[in-house]
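Colleague: Please see the structure below; I have some questions.
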Amino acid sequence: RPSFCNLPVKPGPCNGFFSAFYYSQKTNKCHSFTYGGCKGNANRFSTIEKCRRTCVG
């Protein structure tokens, strides 16, 4: 799995409400979170399928 999968979930400082998904190393699963729309990090996916395909394997 790519190293960015191990980054912590980071909603970012902006106030948008965008549905996104991140990989949790602790649970070895993808979870939903609300992305604010700016900054954040690479551990953010638009669909749970993309998250699973990239980080869970």
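The backbone N, Cα and C atoms fix where each Cβ goes, and this holds for glycine too.
Substitutions noted, but not modelled.
Dumping what Swiss-Prot says about this protein:
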DOMAIN    5-55  domain 'BPTI/Kunitz inhibitor'
MUTAGEN   VAL9 to Ser  21-fold decrease in affinity for human V2R
MUTAGEN   LYS10 to Glu  106-fold decrease in affinity for human V2R
MUTAGEN   PHE17 to Ala  730-fold decrease in affinity for human V2R
MUTAGEN   PHE18 to Ala  53-fold decrease in affinity for human V2R
MUTAGEN   LYS39 to Ala  8-fold increase in affinity for human V2R, but not for rat V2R. No change in diuresis in rat. The analog is 14-fold more specific for human V2R than for rat V2R
Colleague: Please compute the mean pLDDT of the model over the domain 'BPTI/Kunitz inhibitor' (5-55).
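Modeller: Taking every residue of the domain 'BPTI/Kunitz inhibitor' (5-55) together, the mean pLDDT is 98.
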Colleague: How many other Cβ atoms sit within 10 Å of the Cβ of LYS39 (mutagenesis position)?
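Modeller: Cβ-Cβ neighbours of LYS39 (mutagenesis position) within 10 Å number 11.
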Colleague: Can you tell me how far the Cα of VAL9 (mutagenesis position) sits from the Cα of LYS39 (mutagenesis position), in Å?
Modeller: 12
Colleague: List every residue in the same chain as PHE18 (mutagenesis position), at least 6 positions away in sequence, whose Cβ is under 8 Å from its Cβ.
Modeller: THR34, TYR35, GLY36, GLY37
Colleague: Reduced to three states, what secondary structure does DSSP give VAL9 (mutagenesis position)?
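Modeller: The three-state answer is coil.
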Colleague: Cα-Cα separation of LYS39 (mutagenesis position) and PHE17 (mutagenesis position), in Å?
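Modeller: Answer for this pair: 14 Å between alpha carbons.
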Colleague: Restricting to the chain of LYS10 (mutagenesis position) and a gap of 6 or more, list residues whose Cβ falls under 8 Å of its Cβ, or answer none.
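Modeller: Within the chain, LYS10 (mutagenesis position) has Cβ neighbours under 8 Å at LYS39, GLY40, ASN41, ASN43, ARG44.
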Colleague: With an 8 Å cut-off on Cβ-Cβ distance and a minimum sequence separation of at least 6, pull the same-chain contacts of PHE17 (mutagenesis position), or say none.
Modeller: THR34, GLY36
